[in-house]
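The annotation Fe cation binding site is assigned in Swiss-Prot to Asp21, His23, Asp63, His209 on the grounds of experimental evidence. For the mutagenesis experiment His23 to Ala, the note given by Swiss-Prot reads: 50% decrease in bis(pNPP) hydrolysis. Does not affect cAMP hydrolysis. Strong decrease in interaction with the cell wall. Under the heading AMP binding site, Swiss-Prot lists His23, Asp63, Asn97, His98, His209. What Swiss-Prot lists as Mn(2+) binding site is Asp63, Asn97, His169, His207, and the listing cites experimental evidence. Recorded in Swiss-Prot as a mutagenesis result, Asp66 to Ala carries the remark: 25% decrease in bis(pNPP) hydrolysis. 70% decrease in cAMP hydrolysis. Decreases interaction with the cell wall. A mutagenesis experiment is reported in Swiss-Prot for this position, His98 to Ala, and the note states: 40% decrease in bis(pNPP) hydrolysis. Strong decrease in 3',5'-cAMP and 2',3'-cAMP hydrolysis. Abolishes pNPP hydrolysis. Decreases interaction with the cell wall. Among the sequence features in Swiss-Prot, the mutagenesis site Tyr229 to Ala is noted as follows: 40% decrease in bis(pNPP) hydrolysis. 80% decrease in 3',5'-cAMP and 2',3'-cAMP hydrolysis.
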Amino acid sequence: MHRLRAAEHPRPDYVLLHISDTHLIGGDRRLYGAVDADDRLGELLEQLNQSGLRPDAIVFTGDLADKGEPAAYRKLRGLVEPFAAQLGAELVWVMGNHDDRAELRKFLLDEAPSMAPLDRVCMIDGLRIIVLDTSVPGHHHGEIRASQLGWLAEELATPAPDGTILALHHPPIPSVLDMAVTVELRDQAALGRVLRGTDVRAILAGHLHYSTNATFVGIPVSVASATCYTQDLTVAAGGTRGRDGAQGCNLVHVYPDTVVHSVIPLGGGETVGTFVSPGQARRKIAESGIFIEPSRRDSLFKHPPMVLTSSAPRSPVD
């Protein structure tokens, strides 16, 4: 008989799906004549649906539509909203450099078209997700205006009960591909001065089209791979090559004292070893005398809807 002991960590308080760079286009065209971006996203959503995962929120970190077309946003909404509703998950949309602020607002958010930065606060119980728009209309690099940084500092002045996740498109980290410097987030130090010493526990980003991790002013940064196509990191040094492979998304588990980011690759694979069902796993854990403590948010509790707060309206030239 084993002595009963608690696992080293309880169940997570929050579970998020982090999806990025869907790059949908209007009609039935292939992205850059090569990739069926709709199909890749559909495959991933079906894979996630079959998994039994039940996230609290799904965070899309930008480049939702390749050309900012209304038809692309309508298509994305048609694919994602039923999926999120079935999972009982809230949707969090982030602007990317390929997106159009006015069209995204109109066709994804049912808001009046506006070219002001799309910054907002999303509260899921005690977890705060801050969406920060790093896009520059007409360009592909990233910038954050002084007015945006002021708004961000004001929001972060009051800590959230369970901390803050910052979601943006351009990651404030180096890229291992030289060409990325032409489209990187500029003046990252200014953002760092605002974030340092706050309750931001993790930064979620996209843009790079490959999965990577780093830290920024001591805060973990997780970049999700794209769902449409990815960058080949084995390309000759200094070069760049997009490829139809290695797509995926990230799973984010938020615990009281840590945030865990895990890559979910698109597609399955042959089973290796013996498949263990959830029921079998529970029995084996119990037989080992181990129990996993529940999270502070009971999984059966019906959580209140996510509360959205937009930043104050600003002039497009602010």
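Placed from the backbone N, Cα and C atoms, the Cβ positions cover glycine too.
No noted substitution is present; original residues retained.
Structure coloured by features recorded in Swiss-Prot.
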{"residue": "Asp21", "record": "Fe cation binding site", "contacts (Cβ under 8 Å, 6+ apart)": "Thr61, Gly62, Asp63, Gly96, Gly206, His207, His209, Ala224, Ser225, Ala226, Thr227, Cys228"}
{"residue": "His23", "record": "mutagenesis position", "contacts (Cβ under 8 Å, 6+ apart)": "Leu31, Ala37, Asp63, Leu64, Ala65, Asp66, His98, Ala226, Thr227, Cys228, Tyr229"}
{"residue": "Asn97", "record": "AMP binding site", "contacts (Cβ under 8 Å, 6+ apart)": "Gly62, Asp63, Ser135, Val136, His139, His140, His141, Gly142, His169, His170, Val183, His207"}
Candidate with sparsest Cβ neighbourhood (10 Å radius) among His98, His169, His207, His209, the listed recorded positions: His98
Neighbour count first, Cβ atoms within 10 Å, every protein chain included; then name which of Asp63, Asp66 tops the list of recorded positions. Asp63
Write out, in the order they occur in the sequence, the residues of the chain not among Asp21, His23, Asp63, His209 that have a C-beta within 8 Å of the mean position of the C-beta atoms of the recorded Fe cation site. Ser20, Thr22, Gly62, Asp66, Gly96, His98, Gly206, His207, Ala226, Thr227, Cys228, Tyr229
Can you see whether DSSP assigns His23 (mutagenesis position) to helix, strand or coil? coil
